[in-house]
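So that you can see what the record holds, here are the features copied from Swiss-Prot:
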BINDING   His25, Asp52, Glu56  Fe cation 1 binding site
BINDING   Glu56  Fe cation 2 binding site
VARIANT   His9 to Val  In strain: Isolate 96T/FRE
VARIANT   Met50 to Leu  In strain: G21
VARIANT   Ile58 to Leu  In strain: 8826
VARIANT   Val59 to Ala  In strain: SS1, G21, YS8, Isolate 96T/THO, Isolate 96T/ROS and Isolate 96T/HAR
VARIANT   Ser70 to Thr  In strain: 1811a and YS2
VARIANT   Ile73 to Leu  In strain: 8826, SS1, RHO901a, G21, 1811a, 5060d, YS2, YS8, Y06, Isolate 96T/THO, Isolate 96T/ROS, Isolate 96T/KAD, Isolate 96T/FRE and Isolate 96T/HAR
VARIANT   Glu97 to Asp  In strain: Isolate 96T/ROS
VARIANT   Glu97 to Gly  In strain: 8826, RHP901a, SS1, DB2, Y06, Isolate 96T/THO and Isolate 96T/FRE
VARIANT   Tyr101 to His  In strain: 8826, SS1, DB2, RHP901a, G21, 2A, 2B, 5A, 5D, 1811a, 5060d, YS2, YS8, MI 355, MI 356, MEL-HP27, Y06, Isolate 96T/THO, Isolate 96T/ROS, Isolate 96T/KAD, Isolate 96T/FRE, Isolate 96T/NEW, Isolate 96T/HAR and ATCC 43629
VARIANT   Lys107 to Glu  In strain: Isolate 96T/KAD
VARIANT   Gln140 to Glu  In strain: 8826, SS1, DB2, G21, MI 355, MI 356 and Y06
Amino acid sequence: MKTFEILKHLQADAIVLFMKVHNFHWNVKGTDFFNVHKATEEIYEEFADMFDDLAERIVQLGHHPLVTLSEAIKLTRVKEETKTSFHSKDIFKEILEDYKYLEKEFKELSNTAEKEGDKVTVTYADDQLAKLQKSIWMLQAHLA
């Protein structure tokens, strides 16, 4: 797979995760509602930024980003969540798994971009990896 193709898959993943985390944000139940509501808002905002950054990088590489949800659904590898009631521990476990998946995908992006001599995408991917690894560490500590 080429760099721009991985970017498109990640763009699809980002928009699906944006919606998935909104579902958690709106439908969390329990005594820690306020904390989880705030935390999930921060997370879905990160996915919105990621979606836009990925699209802009795709354009910079001379390709067209995803512009429809139907395209995103075809390309995503993220499992959508259709339930509408959640407890915080389940939410954070699911987000942790999604972060681990993204970590793997951004490593692939970094390696592929490196092989193609695309230093800008390598830097972007490595920056995302640093953020994801910190988030993974924090969620693992929270769930311990």
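Using N, Cα and C of the backbone, Cβ positions are placed for all residues, glycine too.
Keep in mind the model shows the original residues, not the substituted ones.
Spatially, by CA atoms, the variant positions Ile58, Val59, Tyr101 include one closest to His25 (Fe cation 1 binding site), and that is Tyr101.
For Met50 (variant position), other Cβ atoms within 10 Å of its Cβ number 21. Burial estimate for the variant positions (Ser70, Gln140): highest at Gln140, by number of other CB atoms within 10 Å.
A separation of roughly 17 Å, to the nearest angstrom, links the Cα atoms of Ile73 (variant position) and Tyr101 (variant position).
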